[in-house]
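In what follows, a single structure is set out as structure tokens and then discussed.
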Amino acid sequence: MDRKVLMLAVILFALAVRFQNFGEIFDSGIYYTGYDSYYHMRLVEVMVKESFRPDYDYYINYPFGLKITWPPLFDYILAFPGMLFGFHSSEIFAVFLPVILGVLSVVLICLTALQIVNNQTFALISAFIYAAAPVAVWKTVLGQADHHALVIFLFLLSAYLLLKDGVWKILAGLPMLFMALAWLGSPIYGALLAFSALVHFDRKALRLVAASYLIPAISFVLYPPVGISFFGLAAFLFVGSVVKGYEDRFRNATIYYIALSLATVLIIYFIPLPHFEFVKGGINYIFGANIYLPTISEARSLQIFEIISASGYIYFIFALISVLFFRNRFVLSMFFLSFILALMQLRFTEVLVVPSALLSAYLVSLVLERLEYPVFEKADEEEKSRRRKRKDRKVKQKNAEVEWKDHAVVAAFLVILAIPCIVVAVVPFDLTEDWKEALEWMRTSLEEQNYLNPYEKPEYSVMSWWDYGNWILYVSKKAVVCNNFQAGAVDAAKFFTAKSEDEAIKIAKKRGVRYVVTADEITMKDANNTKFPAIMRIAGYNVDLMTEGEILNFFNHTVLYRLHMENAENLTHFRLVKEFGDVKIFEVVGS
């Protein structure tokens, strides 16, 4: 069968699984997947309609506001169609861009696999496994207008170019530069590629890789910590190329060099050097040394079962087994390092799935060979045939044996193994009908604010838990106390866990709160699906030492309970103004 047809089938599969929730997204408007997407669109709306990208926003962390520090590339990409054709075009483009990037990433996996093994069947299997991996789907699903899809695409493009010969290695620095302009954490993925390159390449190739890292170091002009990090990685690789020259005399020279480099980083971490505080910040980020990170689902550590499920279930197990047979040190190094990252924070499974797909595809290929479905053997024979410039009759006869039914059986085998992946990859839309109605009501019924001017402090704010902050900001066009950036989260947590109305109203006055929004999932209404323990943790309570019964008893004495469960009937300064199923809106009165 024509490999182009099979690749097209993989692409169509990747599109299909990523087009979930189409009806929810285009439901009487345009909605997005997740939470962070909404703040990106808030920035894009200001950029398109007001012709500037704000570096400060009074509509979050009200009334203090918050500085916008992350790189702007992704926002400018989303805003570009709007600058030409109006904001509505950016709204639509933002819905489909992650899917486009996801499909391109699938193609890059295929090309990378070809670069590593030079076998089309192996490459197609790699692409299919990556296309089905739950975490790869979640990051590139329809409406997921967040920077992750772009970062992963650029990471894959960098890896692919590094694996090519000659000057292509230097060009790998270009996608790394774009990655640096899209995510402040880009040096983490740059380091992952650098360590993998050091282990895999010889000294000559390593010098080209080192040169490529000077390109993203240019980002120093806009983001000095990022630029310095990439320059440090370039130096690390250049010195590594020198060390490689001594491997004939000192067998483990590279290993000692890596150990020495890690020790140097640790020294920088523990010694208070003002100019290198970003190193400490980066390490703390990786290890999740932050009060907020343990309360974020994707930032949890040591989630081994979730790592397995997010990376492909049985396919991830295949990857672990394949480590015993696979010989490409670039892929093996990337797998082990990204696995360590994923153990530190679950979010890094987005990069772990890359080597995992390649490794599992290799084991699947070996199994197919044992079942007399030619994969590597067929490629070898075809190569010999091309060299002889004539078709060997035996090869031709063997190729003819691989008919449609054989391909169909193999495809069915791969799909059956991928069923758990597909089931997990399809997730309910975050924004329920109750929330859509509540957000639209707030947009049209509450006092209007000058939403498009983030530099002007509005008259009031809306208190909610941080998960809903960006929804309220973008859809309802109202200022919020806290959103997914965690600023304001402590006050929000203390407000909801307050044991007296007086305590809650003091926080409300401090934060200029006029309305409060609650939902079932932040209460203890369903103990198996609740955000309340996370709220308690942010408020300063040690939830780990409490039983479920103690947490429930604590909840029953909070202002959140008296608001959401009792509809504020026994409160003086709050009254229920509107209810939309699971979502309730209260007004602060007499404050």
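Just so you know, glycine gets a Cβ as well, placed from its N, Cα and C.
As given in Swiss-Prot:
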- D36, D146, H148: Mn(2+) binding site (BINDING)
- H147, R347: glycophospholipid binding site (BINDING)
- E521 to Q: Reduces catalytic activity (MUTAGEN)
- K531 to A: Slightly reduces catalytic activity (MUTAGEN)
- K531 to R, E or D: Significantly reduces catalytic activity (MUTAGEN)
According to DSSP, which kind of secondary structure is R347 (glycophospholipid binding site) found in, if we only use helix, strand and coil?
helix
Near E521 (mutagenesis position), which of the recorded positions D36, D146, K531 can be found within 10 Å, Cα to Cα?
K531
Which of these recorded positions has the least crowded Cβ, counting other Cβ atoms within 10 Å: H147, H148, R347, K531?
K531
According to DSSP, which kind of secondary structure is H148 (Mn(2+) binding site) found in, if we only use helix, strand and coil?
helix
Residues near D146 (Mn(2+) binding site) in space but at least six apart in sequence (CB under 8 A):
G34, D36, S37, H40, F74, P98, K139
Measuring Cα to Cα, how far is K531 (mutagenesis position) from H148 (Mn(2+) binding site) in Å?
24
Roughly how many Å separate the Cα of H148 (Mn(2+) binding site) from that of R347 (glycophospholipid binding site), to the nearest whole number?
10
D36, D146, H148 excluded, remaining Cβ within 8 Å of their centroid (Mn(2+)):
G34, S37, H40, K139, Q144, A145, H147, A149
